[in-house]
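S.K.: Got a structure for you, written out below as C-alpha cells; questions coming shortly.
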Amino acid sequence: MAELCPLAEELSCSICLEPFKEPVTTPCGHNFCGSCLNETWAVQGSPYLCPQCRAVYQARPQLHKNTVLCNVVEQFLQADLAREPPADVWTPPARASAPSPNAQVACDHCLKEAAVKTCLVCMASFCQEHLQPHFDSPAFQDHPLQPPVRDLLRRKCSQHNRLREFFCPEHSECICHICLVEHKTCSPASLSQASADLEATLRHKLTVMYSQINGASRALDDVRNRQQDVRMTANRKVEQLQQEYTEMKALLDASETTSTRKIKEEEKRVNSKFDTIYQILLKKKSEIQTLKEEIEQSLTKRDEFEFLEKASKLRGISTKPVYIPEVELNHKLIKGIHQSTIDLKNELKQCIGRLQEPTPSSGDPGEHDPASTHKSTRPVKKVSKEEKKSKKPPPVPALPSKLPTFGAPEQLVDLKQAGLEAAAKATSSHPNSTSLKAKVLETFLAKSRPELLEYYIKVILDYNTAHNKVALSECYTVASVAEMPQNYRPHPQRFTYCSQVLGLHCYKKGIHYWEVELQKNNFCGVGICYGSMNRQGPESRLGRNSASWCVEWFNTKISAWHNNVEKTLPSTKATRVGVLLNCDHGFVIFFAVADKVHLMYKFRVDFTEALYPAFWVFSAGATLSICSPK
C-alpha cells in the first residue's frame, strides 16, 4: 500500500491540509473542501480568487459536488485505516498494562508483602500467600481477580457503595450497576470495552495529528521555498531595473554633455568674433592716437612754410567714428536646447506618473484573448506566397512621438532615434516578447489625437466588395444603406449576405490610423478583417467569425465582437470612431473621438494575414463617412 502515500497529498485540500470533505471543483480545475472554499470566498468578497492559481472571477462561480473525487477520497480513507503502518512511520506508544516496580501495592492482610492480585468483591489486595484461599475455597470461586489496584475506594460508587464496573461516555464518568437505571438513555459499556474504545480513538487522533504536523512542516518548507523564489525573482528584477536606469542615466548624461557642448561652442564662436572686433578697434584707436599726436606736433611748429607743408598732408587724412558690429549669441539655438530639455523632463514626469498608476488586473474587460483567434476554414481570397513567406520585422517599442533634440541644427542629437536603435538591438534577442508588446500597447493608449494622426492613412472603399444594399458616394469615402438595390456586377469578393464593404487597400505591416464619422449611430459597425473572410452566409458578418474584429452599434447598445463572442461596452455620445491598427505588435484599438480620444475597446492578436478596413450598415439612414485629418 506504499503507493497511497503520494496520493494523500493529491487528495488533500490546500486550505485545511486535510483529506477532502464534500469536494467541489472551481472553473479553473482545482479542488477544495466545499466548506473551506465557501468560508474563504465569504471573507474575501468580490472579485473571487482561486486560492491555488489566483484566477479571478467577477461573479461567484456556481459550485457542484465532485462525486467521483468524493468516492475516491472515501476509498482512500478506508484503505488508509486498513493498512498496517510501515516500520518507518510513527505509531502511538502502547499503554502500560502493569504498574511499574516503584508503584507496588501492599497486601491488605499482612501489610508487608507486595500484592499480586486484587479482589473486586472483597475490595482488598492479597499477596501470593494470602491469595491462596481464593483459589482453594469454593466460596471465592466467583470473585473476579485483577492485577493489583491502588486506591480501591475510588472504584466504589459514593452514592450506592457499589463497585463502579461501567463507563458512561455521555457523562464521561464511571458508574455502578445501580446507576445504570439513571443512565438508561445513555450507552454505557464495561470498563474494559470503554477503555479499549477510547484507546483506539486517541491512537487514531494521535495518528491524524502526526499527519497534520507533517503537513504543517511541509507547508512551512513550501512557504520558505516560495519566499526564497520571490526573493530571487525580486533581486533579479531589481538588477534588471538598475541596469535599465543606469542606461537611462547614461543617455541623460550624454544628452547633457551634448547640450552643454553646443552652448559652449556657441559661446566660443561669439567670443571669437568679439576678439576679432577688439583687435580691429584696438588698431583703429592706435591709428587715431598717432594722427592726433602728429597734429598736435604740427601745431607746435613756428616756421610757417614747414607748418603749411605738414598741415596740408594731415588735413587730407580722414577718420571715422568707431563702429561696433552687432554680434549676439544664437538665442534660437539656446532656446531650442532649453525647451527640448524641458520637454524631456515633462516626458519623464509623465512616464513616471504612468508607472506609479495602479496596474490593471489580468481580467481586464477591455482586452481580448489572442488565443481565441483562428484562421477561417472557408477562405475566399488567397494570400500570395510572398506574403506567407514574409517575416514580421522585430517589434520596436513605441517612444513618445515628439522627443526633444539637442545641439545645433547641423549636428542634432535625436533621442528618439537613439531609443529606436537601442530598442532594435533589444528586440533582436527577444523578438516575440509579450511584455514589450504590452508596453507598446500602453504607449499608444496614452497618445493624444494629434499624435495618432501622425499615422493617418486615407481609406478608399472597395467597389468590388460592396453589398447590393450599400451605396457608395463622395469618391468612394461614404457608405450608406441604399433605398433601391444597386446593380453591381458579380464579383467573388462581393458580400452577398450582409450589407458590408471593405477598404480597397490591405495592410500587412506598419502602424495605420483612420477615423469614421457615424450618422444616426444605429445599426452600423466599424472594424477590420482578413481578406480570406467569408463573403456568403451568416458567418460573413463582421465579428461573427475568427477572421474579423469590430465595434458595433445595434439600437442603443454598443458591443465589441470577435469569433461570435460579444462584449458589451459603455455608451458614448461621440459620433466619430478612430481605428489604430498596429500590425507589427499585434493589436487594434478603437477610440471614441471628441475633443479628446477615449478608449472604447482593444484586441491583442498575432495577425497572420493582411488586414482590410471593414464597415457594416443596416438601418435606413445609417451612413459611415471616412474622415480627413483635421
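A Cβ is built for glycine as well, from the same backbone N, Cα and C atoms used for every other residue.
Every residue here is the original one, so none of the noted swaps is modelled.
It should be emphasised that the depicted structure is a prediction, and the values quoted were computed from it without experimental measurement.
OK, Swiss-Prot features for this one:
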{"type": "BINDING", "residues": "CYS13, CYS16, CYS33, CYS36", "note": "Zn(2+) 1 binding site"}
{"type": "MUTAGEN", "residues": "LYS21 to Arg", "note": "No effect on ISGylation"}
{"type": "BINDING", "residues": "CYS28, HIS30, CYS50, CYS53", "note": "Zn(2+) 2 binding site"}
{"type": "MUTAGEN", "residues": "CYS50 to Ser", "note": "Almost complete loss of ZAP/ZC3HAV1 ubiquitination; when associated with S-53"}
{"type": "MUTAGEN", "residues": "CYS53 to Ser", "note": "Almost complete loss of ZAP/ZC3HAV1 ubiquitination; when associated with S-50"}
{"type": "MUTAGEN", "residues": "ARG54 to Pro", "note": "Complete loss of viral inhibition independently of the host interferon response"}
{"type": "MUTAGEN", "residues": "LYS65 to Ala", "note": "Almost complete loss of ubiquitination activity"}
{"type": "MUTAGEN", "residues": "LYS65 to Arg", "note": "No effect on ISGylation"}
{"type": "MUTAGEN", "residues": "ASN71 to Asp", "note": "Almost complete loss of ubiquitination activity"}
{"type": "MUTAGEN", "residues": "LYS112 to Arg", "note": "No effect on ISGylation"}
{"type": "MUTAGEN", "residues": "LYS117 to Arg", "note": "No ISGylation"}
{"type": "DOMAIN", "residues": "439-630", "note": "domain 'B30.2/SPRY'"}
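So that I understand the layout, could you describe where these features sit and how close they are to other parts?
M.R.: A sphere of 10 angstroms centred on the C-beta of CYS13 (Zn(2+) 1 binding site) encloses 19 other C-beta atoms. For the recorded site, CYS13 (Zn(2+) 1 binding site), the DSSP three-state label reads coil.
In the three-state DSSP classification, LYS21 (mutagenesis position) falls within coil. Within 10 Å of the Cβ of LYS21 (mutagenesis position) there are 14 other Cβ atoms, across all protein chains.
Taking Cβ-Cβ distances under 8 Å and a sequence separation of 6 or more, the neighbours of HIS30 (Zn(2+) 2 binding site) in its chain are SER14, CYS50, PRO51, GLN52, CYS53.
In the three-state DSSP reading, CYS50 (mutagenesis position) counts as coil. Packing around CYS50 (mutagenesis position) is summarised by its Cβ count: 19 other Cβ atoms lie within 10 angstroms of its Cβ, all protein chains included.
Neighbour density for CYS53 (mutagenesis position): within 10 A of its CB lie 10 other CB atoms from the protein chains shown.
Every protein chain considered, the tally of other Cβ atoms within 10 Å of the Cβ of ARG54 (mutagenesis position) stands at 9.
For LYS65 (mutagenesis position), the Cβ neighbour count at a 10 Å cut-off comes to 12, with all displayed protein chains included.
For ASN71 (mutagenesis position), the number of other Cβ atoms no farther than 10 Å from its own Cβ, over all displayed protein chains, is 10.
Around LYS112 (mutagenesis position), the same-chain residues at least 6 positions away in sequence with a Cβ under 8 Å from its Cβ are ALA106, CYS127.
In the three-state DSSP scheme, LYS117 (mutagenesis position) is classed as strand.
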S.K.: At the level of the C-alpha atoms, what whole-angstrom distance separates CYS16 (Zn(2+) 1 binding site) and CYS28 (Zn(2+) 2 binding site)?
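M.R.: Computed Cα spacing between CYS16 (Zn(2+) 1 binding site) and CYS28 (Zn(2+) 2 binding site) is 19 Å.
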S.K.: A 10 Å Cβ contact count, applied to the binding-site residues CYS16, CYS28, CYS33, CYS36: which residue has the minimum?
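M.R.: Fewest other Cβ atoms within 10 Å, among the binding-site residues CYS16, CYS28, CYS33, CYS36, is found for CYS28.
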S.K.: Using DSSP reduced to three states, classify LYS65 (mutagenesis position) as helix, strand or coil.
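M.R.: Reduced to three states, the DSSP call for LYS65 (mutagenesis position) is strand.
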S.K.: Taking the Cβ of LYS117 (mutagenesis position) as centre, how many other Cβ atoms lie within 10 Å?
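M.R.: If we count other Cβ atoms within 10 Å of LYS117 (mutagenesis position), we arrive at 23.
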S.K.: For CYS36 (Zn(2+) 1 binding site), which DSSP three-state class applies?
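M.R.: It is helical.
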S.K.: Specify all same-chain residues, apart from the site residues CYS28, HIS30, CYS50, CYS53, whose Cβ lies within 8 angstroms of the center of the Cβ atoms of the Zn(2+) 2 site, ordered by sequence.
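M.R.: Going along the sequence, the neighbours appear as THR26, PRO27, GLY29, PRO51, GLN52, ARG54, ALA55.
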